[in-house]
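First comes the structure, then the notes that go with it.
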Amino acid sequence: MITLNNQDQPVPFNSSHPDEYKIAALVFYSCIFIIGLFVNITALWVFSCTTKKRTTVTIYMMNVALVDLIFIMTLPFRMFYYAKDEWPFGEYFCQILGALTVFYPSIALWLLAFISADRYMAIVQPKYAKELKNTCKAVLACVGVWIMTLTTTTPLLLLYKDPDKDSTPATCLKISDIIYLKAVNVLNLTRLTFFFLIPLFIMIGCYLVIIHNLLHGRTSKLKPKVKEKSIRIIITLLVQVLVCFMPFHICFAFLMLGTGENSYNPWGAFTTFLMNLSTCLDVILYYIVSKQFQARVISVMLYRNYLRSMRRKSFRSGSLRSLSNINSEML
């Protein structure tokens with residue numbers, strides 16, 4: 001099997017993955033699927049159905065939860081592929097999953113950039129606070145990002161095929177890790193610039209201005225609760241970008257510029273795991289932003305504690321009854 005490197009020269013293509021990687025992928029994706037599915041369904045329901053006063057942040061959060069859910073729903077197919085070492089779902093569905101692997105981090109970073117800009121407006125430009133309630137602009141921004149991202153990822157369905165599609169059993173190498181997404185340089189260079197560097201610079205610019213204003217006391221008119229909430233959101237976004245998205249894109253850039261053999265790359269696999277982890281870390285954002293989401297999480301925790309206490313009471317009462325029965329029989 002061969003594929004093409006950056007100079008369009010044939011190089012060996014090795015699709016094998018270590019057994020340790022497959023086991024780790026199955027365990028990791030299972031945890032991500034269970035946690036992420038519960039968290040994001042709850043968040044989408046809270047933001048879309050139970051939130052009375054919607055703001056621009058809640059609009060962005062609805063889109064984050066929706067994107068997370070779309071990506072999470074692809075994980076069972078990945079797990080099946082790693083468990084069975086074959087792909088029975090066809091070439092077209094493999095291409096769709098490969099495109100979604102590119103689609104998720106691209107749109108997620110822009111949504112995080114929108115949230116950062118929103119917090120910039122809340123802290124640095126409080127006189128424009130009314131704009132934060134203008135959900136129409138937020139909806140238009142989200143629709144624009146969805147269209148833009150779909151437009152750039154759709155060509156991945158058509159431009160290149162799985163180099164091992166005719167093998168038996170069938171494979172789907174594009175969903176394995178990011179090394180199989182580097183074949184089209186122009187498209188990937190655009191992706192790296194427009195869907196990583198630009199939103200990253202927007203976030204960094206917003207954070208620097210916000211920190212400068214906080215240090216120089218130019219936010220005295222801002223309510224302490226609003227300031228504290230905004231700082232928490234900023235710290236959460238910064239940690240999420242640094243941990244989940246930056247290693248993934250740095251590794252992707254090195255792989256894209258490299259000319260070596262296309263084979264299993266442990267750093268590519270590890271950074272892909274980190275990128276997938278962001279679907280669960282969004283729960284911190286949901287918890288900070290929405291009081292309704294906080295209430296749902298607390299109610300679930302209290303309900304679990306209630307069930308545990310009831311089980312303990314029933315166990316104790318059952319033990320006391322059995323002791324009384326034994327005593328009566330002895331008498």
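From the backbone N, Cα and C atoms, a Cβ is placed for every residue, glycine too.
Substituted residues are absent from this model; it holds the original ones throughout.
Annotation of the published mutagenesis ALA108 to Asn in Swiss-Prot: Increased cell surface expression; the original residue is retained in the structure shown. Annotation for ALA108 (mutagenesis position): spatial neighbours VAL64, VAL67, ASP68, PHE245, SER278, criterion Cβ-Cβ under 8 Å with sequence separation of six or more. Secondary structure at ALA108 (mutagenesis position), taken from DSSP and collapsed to helix, strand or coil, is helix.
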